[in-house]
Amino acid sequence: MTILKKKKKGSPQITPDERYRELDSHAQNESEIQEDVPISRKIANFLKLAYNEIRENISIYLLIIVYLCVCVMNKLLAKRTLKKIGNYSFVTSETHNCICMVVFFALYFMFGRRVMSAKERHRNFGVQFLLISLLDACSVIIAFIGLTRTTGNIQSFVMQLSIPINMFFCFLILRYRYHLFNYVGAFIIVVTIAVVEFMLSFETQEENSIVFNLVLIASLIPLSFSNMTREIVFKKYKINILRLNAVVSFFQIFTSCLMLPMYTLPFLKQINLPFSEIGTNIKNGFRCLFLGQNTIVENCGLGMSKMCDDCEGAWKTFIAYSFFNICDNLITSFIIEKFSTMTYTIVSCIQGPAIAIAYYFKFLAGDAVMQPRMLDFVTLFGYLFGSIIYRIGNIILEKKRMMEAGNDDDSEGELTNADSIITH
């Protein structure tokens, strides 16, 4: 029996991975930064890291830009649609759900069925689809009530609270773990928007109620659970995005009916609808949307009990809104599938300042064009700075996971060598 310092035949030779060499170089750079080095060297190292981050994730950043453009157009066209046919919300909601269902099912049968996973092919996801639809419906209904006495500035701030709410539930249910920079980045985004919206609140005299503000905040909870359910279905069962959106749209045709009794609530002001008038409202809504016929033209307008109809060409605005909303749903599902609920939450929060800036351009906003405000750019800067800090936290966590994986591989290699050095 002899002792040889060599491995068994067939055992793969373990060589350092290029990724870990790069990580070692990063670690050396970090140790250099901690020493007395010129400011220019620190800036150069930071710019190099930023360049590598953008180069390695260029597709992600392009997707974010596309998603941002789609979101801005979706929100602008939603407001234009509301201005034209705001008296018939139920009709527009149900018609939009039907359009989404037809489009998603058509796309699924043309492209989606060819790439079905084995788990998706042998499992029925009706319960998960229904759960997502019910959670979305609950979120819409609760938000519908909260929005009635929540001013526009407070609405914008409440939407940003989805960041800490999603972080909490993802930590609790999906077992996410965060770096300190994740918390700091999220905190910067929320505080920046809170300060700006607090300053803007002094410029408005609209009615606002703290109780309804809390109701609006509560609507973010079912929305968070809906997104987490999507993430679980996507990542655990590899379900097709088109199939999920198609079936969810089908269920939403029925869950939207849950909103009908909400229109009878007396505090809904201009959109209040007595129960006895629901049938007439639905009929007039179809006439407005498809025939362009105005019904409510007298005793209506700003400060009155009803909005005035502006049905001419309403179907064009509505179709454009439906198109961008469908694109929004597809990109949202793709981000949640490929990345995570928190990635989508952080990305979606840029909508607020981006939409505010979009209202500066008449060709986008139409009659709702606004004058530029410095506070909107401050909000955008705060969001971008907070997002960069949040992303740095993710990079650090990814680096730690890679280092741990490298250590595990090295320890396995040492055990293999120890077993193989004793040979005959």
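Every residue gets a Cβ built from N, Cα and C, even glycine.
Original residues fill every noted site, and no substitution is shown.
Gln34 to His appears in Swiss-Prot as a published mutagenesis result, with the remark: Increases amodiaquine transport with no significant effect on chloroquine transport; when associated with L-38.
Swiss-Prot documents Pro38 to Leu as a published mutagenesis change and attaches the note Increases amodiaquine transport with no significant effect on chloroquine transport; when associated with H-34. For Pro38 (mutagenesis position), no same-chain residue that is 6 or more apart in sequence has a Cβ closer than 8 Å to its Cβ. Annotation note: Pro38 (mutagenesis position) sits in a coil segment as assigned by DSSP.
Here the Cβ of Leu47 (mutagenesis position) has 10 other Cβ atoms within 10 Å, regardless of which shown protein chain they belong to. According to Swiss-Prot, the experimentally introduced change Leu47 to Ser is described as follows: Increases amodiaquine transport and decreases chloroquine transport.
Among the mutagenesis results in Swiss-Prot, Leu242 to Pro has the note: Increases amodiaquine transport with no significant effect on chloroquine transport; when associated with C-390. The residue drawn here is the original one.
Counting only same-chain residues six or more apart in sequence, the Cβ atoms lying under 8 angstroms from the Cβ of Ser249 (mutagenesis position) belong to Asn97, Cys100, Met101, Phe104. Following the DSSP three-state reduction, the secondary structure of Ser249 (mutagenesis position) is helix. According to Swiss-Prot, the mutagenesis experiment Ser249 to Pro carries the following note: Increases amodiaquine and chloroquine transport.
In the three-state DSSP scheme, Phe275 (mutagenesis position) falls into the helix class. For the mutagenesis of Phe275 to Val, Swiss-Prot gives this note: Decreases chloroquine transport with no significant effect on amodiaquine transport. The structure shown keeps the original residue.
In Swiss-Prot, a published mutagenesis experiment is listed as Leu384 to Phe, annotated Increases amodiaquine transport with no significant effect on chloroquine transport. Leu384 (mutagenesis position) falls within a helical segment according to DSSP.
The Cβ neighbour count for Tyr390 (mutagenesis position), using a 10 Å radius over every protein chain in view, is 24. Where Swiss-Prot documents Tyr390 to Cys as a mutagenesis experiment, the accompanying text is: Increases amodiaquine transport with no significant effect on chloroquine transport; when associated with P-242.
Residue pair Leu47 (mutagenesis position) / Leu384 (mutagenesis position) shows a Cα separation of 16 Å.
The mutagenesis positions examined here are Leu242, Phe275, Leu384; by Cβ neighbour count within 10 Å, the least packed of them is Phe275. Phe275 (mutagenesis position) and Leu384 (mutagenesis position) have their C-alpha atoms 47 Å apart, to the nearest angstrom.
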